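Summarising the annotation, Swiss-Prot assigns domain 'RdRp catalytic' to 690-897. One natural variant catalogued in Swiss-Prot, I9 to V, is accompanied by this note: In strain: Isolate H. For the natural variant K92 to E, the note given by Swiss-Prot reads: In strain: Isolate H. According to Swiss-Prot, the natural variant K100 to R carries the annotation: In strain: Isolate H.
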Amino acid sequence: MDLARSDIIPHLLCLFQEIIQANIQKVSEAYDLELKIMNILTLWRNGSDNLISDNDDYMKKGLFFSRSNDPLALQARYAQMYDDLFKLNNYKVPDDVVRKHDTKILDIILKESSVPFWYDISDDEAHESMLPEFRLQDIHEFRLNLKRVAVVPDESEEIQMDESQSDKRRRKKRMEKSRPVWLSGSENDRRIELNDSLKPSQKFETKLSSYLLNRLMNEMNPHYCGHPLPALFVTLIMLKAYSLKNKFFSYGIRYMELVCNEIGGPDLNTRTFPVLFGSDGSFVGTRVYSHYPIKLRMILNDLTYLLTYSDLHKFQEFELDVNDEVLLHMLHSPNDGRQLKKAVTRLNLYYGLKFNPKTTDCGVVNGMDFTHKHPITKTADFTSPVLPMTNSFNKAEICYGHSSKILNRAVFTDTVRGYIREDLKNVADLDLPKLHEHVSKLVDMRVNYTIIYDLMFLRVMLNLGGYSRSNQITDFRKTIDEITKMNEDFLSGADPEKNIDILNAWMAPTMEDCGYRLTKSILFGKFRKAKYPSDLEAKSNIDYYVTARSAGIGNLRISIETDKRKYKVRTTSKSAFVNAMGSGILDVNPVSNEPMMLTDYLLTQTPETRANLEAAIDSGSISDSELMRILGQNSIGSRSTTAWRPVRPIYINVLQAHLAQAFIIGPHINATVNQHESQPTSLWFTGDDLGVGFATLYQNGTADIIAPAIEASSTGKALSVLADCSSWDQTFLTATIIPYYNGIKKALLEYQQADMRNFYMIDSSRTGVPGMKLSEIVDWFNSFQTKRIFNASYLKERHSFVVKYMWSGRLDTFFMNSVQNALITRRIAEEVSLKVSNTGLSWFQVAGDDAIMVYDGSSISTTEQVTRVNEITVRNYEESNHIINPQKTVISHISGEYAKIYYYAGMHFRDPSIQLHESEKDSGASDVTESLRGFGQVIYEYNKRAIGTLRVNALYGRLIAGLAYSVNVRRYDASKRTYANMKYYPPPTSVIAPAAFKGGLGLSFTGLSLNEVLFIKMHLHEAVSQGLHVISMISFEANEVVSNSLSAYYLKDQKDLLRDMKLGKHLEKVKGISFKSSDLAFSGSDFSQGLNLKRESIDKVKLEVSRKSIRDLRSSGISVPSTHAYENLPYASLHQSFKSLKVDRDTSKFTNERLLVSLLEYKSDIPRVSVTSQYPVYDLINISKVDELNVRSGGPVRFISTPIEGKLLEENIGTRQGVQFKNRGYGGSQEVLHFIRSNGLVITEQALIDLIIKSGVLLMINPQRGLIDLFQSLSGDTASSMHLANFFMAEKPHWEDNAISLTIAGSLLENCDSRIENVKNFVSVLATGMQKDLQRMFYYVGFVYYAQRLIWSGGHSSKIFVSIDEDKLADFLRGSKPITRRRKAMAGTKREPINLSANFSYEISEPDREISEYDPLVLCHPLSMPFFGNWQEKYSVMQSDEQM
């Protein structure tokens, strides 16, 4: 390392400050500084000289480091890194500040040394929800072990080539004897009893030590993507650089320093924090004390929040003191997070409701800003029902004064006053005076953004614990057992005033009527995108029914032996599972056993059978999946959440039940996931009318979904009621669900054509019956759902639960929850109107268990009326068997929370719950590039709502990703044996290199969007182009080899098709395949069965239609690739399924090593590669001029939980209003997606558009006929093909929206007014003769660049002038479409040059039609290809992920 170690800190601080101070004129210089920082940190991280020393080579080749296996060297390196971390923390900080909290910290350390040893933990404590604190080893023994580490022999050096088996055993024994033991008191170990509902004895025993250590490894694991020590160092140094005079100090790091001093002793090389991680972030373990890992996690999370949410505290002394107080409290009591959260629950709900004279002072009082300034929508009217087809924001202005004082006083009831008083006392009782002072600021009404900032600062601290993990068996039993008893009482009629008979007296007929009417509406074609498919259509679409969000399956384990190696695949891919099962997946018989507890089942057996089964269970000769199949039981999974919440159960639906639901209720879900096709006639869902209540009718990925509620809060004249029910699924009784299904059956039987000749599923227990009709499937599913038993498993402990309620893994969970919630809401609204001054409901919405109701507030003037509304709401939910907390049923005219969307006085904000470093579970990615691209998506999403500086936060994310981006590379000798392992870091520009380059991560430089090709071209190309050649070499090919090899194996008889598939060089000969699965439906299968199922689903009529269309197109000189032809759909589907398989990491983690190793000897100059080589459309675009603009919109800022630059964008451009571009959340057309989904195609929307352009059908004399033939060749379906062709011809002007939403959707520009008429204020496209639609696309390209510049200009707005290279555009257009024979004949042999200054066109014989050079772009232009966008392909919402 060129720098002396003592110089690293001041040098890095200087570099960071230069970057922070840079502006748009200094972008490239700032990036050069960033690359220097990355170089210094990488060298610091790896502790040895790299094998590529020249800086130019570093930029082109990356860095190589030898990987040491010497434990002493590794220990010394990490000790030095920890020492640097502590020196950085203390750098230029006065000693009194450093030692300010030493007494508290030493008390924390003393407590850690006095908690019980692990063997003193009682059985009850071992089973607690939160892992109890305990010691693993005393400090003296730990220090001795650290010394022993240094003398442990290197196992790899002892291996001899001719070593015998006995020598190996002796060597292993020596190794075990010399290896340190990190758990003291093994002689005190004992066995504890755990529950096991799948054993005859209902229990089993295990060692206490094993159980506690297994819990520790599971519940303390943060699932990082890189080692946390470099992350701590980077976060701290950036906080230092960003804070005033570099004086920031972390008492979390101070705690770590004192712990290292205490347990490491005087030797520097033993002073490492006793938590172990691998270089890839894998959790290895902890030493001495159980809760060191969670404390390290809290410290890293705390520093990250302070950096990325810096605008909340602005490094002010009071806010930092509050943060330190809470952090030290949690370090002292790491299991008290739930208690802290509970202490402020109601302050979190009823903030800013107390109206008093200070509220109208419009100034700063005691340091609190009471200035009245917020967005208001003056046109919002809630005196009558609001019935929008599409939710969107209206124009907002800035409100400077109160106009609704009556409601201000009415909502602050005595009950609410009591809640707040109790919470303030709770905080005081925790001995947190600074926090008490902070939360006291949340009581008074402050109608501006500062109260949201104060609330967010509190919530940030509540999220310090990251993802909370606990003993899920304990958590589940506590919740489910209590609810099960409550449900049984309700079902038995124990309470004569609240029971199932009273509920179903009104709910059952209403449910049945809704199911009946919506089914009839679908059958009669009222909802075009919802229909009941034929059995062949259903089977051909089966891959779309089993999406990533659908039913759960057990692991499918596949062993694939090729002529070169053996691959192991472990997957939960539903598509792979279906293709392995074939038609067996449609057989309900294996999952139709009556659910029984094991003890009950054994009683039904003869003594001999019972004894044999018990013996088989105890010996393990019967698998768990087979036993659960016999017992008719299903599995429960789990989800971890943040803010110390308990682990939530996820009930896993079996695939057969999921498919049954897809066939019978799937069309109902489809009817409610698309926007209204006609104006709603009322608020309510009746089946005939969808009403306005389903959130899925308005979802577009933005806050538009509840625009009416947010606007209502801006006026203060409407009353919002927010119902919060707990454990909705578990209290939604099956007895109230079945009537809806009965209504479906009733309609199907009336409309007999839908229930005849179609056999969707089979029941192999019924011989001589061809299959099950829809009405029979309804009967089967009603029987299936009446009672289930689910089994939860955790660390080998298993517990079975009887379930007579909605389970969360069902296809219809969200839909049916919404239906029942809407019906209850209607009852509430009718009673409120009757009993509370004729108060009418103006608007409502439900999203599963969430409900929001907006009432006309003109007749509300007293707290008694508000209290009455609360009582009516709570009682109606309770009478429906739901658990609702009156304290959490918020009634407010100014604030609310719904489906994780928060608002206050017309301002919108999000909870800071996204974790940057931690993950809920390990990434499913099979290589580091894929994993870090996923991490990049997390960074991007996190930074959009982090209330700090976007530039700083984006830089932070890039540095964290860059330090984690390393690849293990092996060097081989002449005999192809490994003789050295190296750690390779790609060129540092790989972090922002777009993802089209194999090793590019595509992270954002500006923070606005991913894959910022144009910005790189304009400002960073000199640096980025140096490394792109090598970055493109970093490819992980094992998954591609497996998918291609399997396709070649199973499609070996389809030689022409294989040729067209172009499987390429990544191909190996498959010699054998074996399957295993833990799923109870799996009975040993093969992918050939899935292929047979797909072949059988080919419709003969459609096949002939497809073939005829292919022939017709061929006669016009147009070829349809065989890979897309309808008759080859089964094969294409299987190949697509293989692409979902992930090879185990041991096989897939290595890249093309020989190419990379060759870089060490490569002396020739490595060529530069243009960033536009993979994105040629950007070669067309130049920014010819930039003029300063000194005007802003002058409007309000609605979106508060955004970075500083996000608010600057909103201020400059204007806040979101009106119907924006056709944003689908991921840039797709519902029409195209519906065509793909409804026909079971495997082509993506992108590929379909590309096929349309390149096929040449748009250049035919009758392009509409050509489109129909093309779509029919793919689908064989005439009706949907004609509809899509008509859509293409009719909707030409909107095709640019596809690319616009790829650019803007999900970015901060989503919060702005991005309508074209507004965009033209900031962008000019210098192409006056260009067709308007294409011109419009270039406007949006310039608009994104405008925003990127603004971010780097400190909010200074500029006008962007976009010019187009017309010669390149002409070549680009010509290259994007082949010239057909008919086109040649039409154009003639002599063509004039294309005149791009005019809208040049060819006159053709068809009346009133012309073909323009731009027509391909008007209809579906190449610009909609993925040359930019905020969604990496592997992490975007794809068609197959759409909810049914």
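Placed from the backbone N, Cα and C atoms, the Cβ positions cover glycine too.
Look at K100 (variant position): DSSP puts it in coil.
DSSP gives K92 (variant position) a coil state; it is part of no helix or strand. Counting other Cβ atoms within 10 Å of each Cβ, the variant positions K92, K100 show the lowest value at K92. Rounded to the nearest whole angstrom, the C-alpha distance between K92 (variant position) and I9 (variant position) is 11. Taking the Cα atom of each, I9 (variant position) and K100 (variant position) are about 23 angstrom apart. Within 10 Å of the C-beta atom of I9 (variant position) sit 19 other C-beta atoms, taking all shown protein chains into account.
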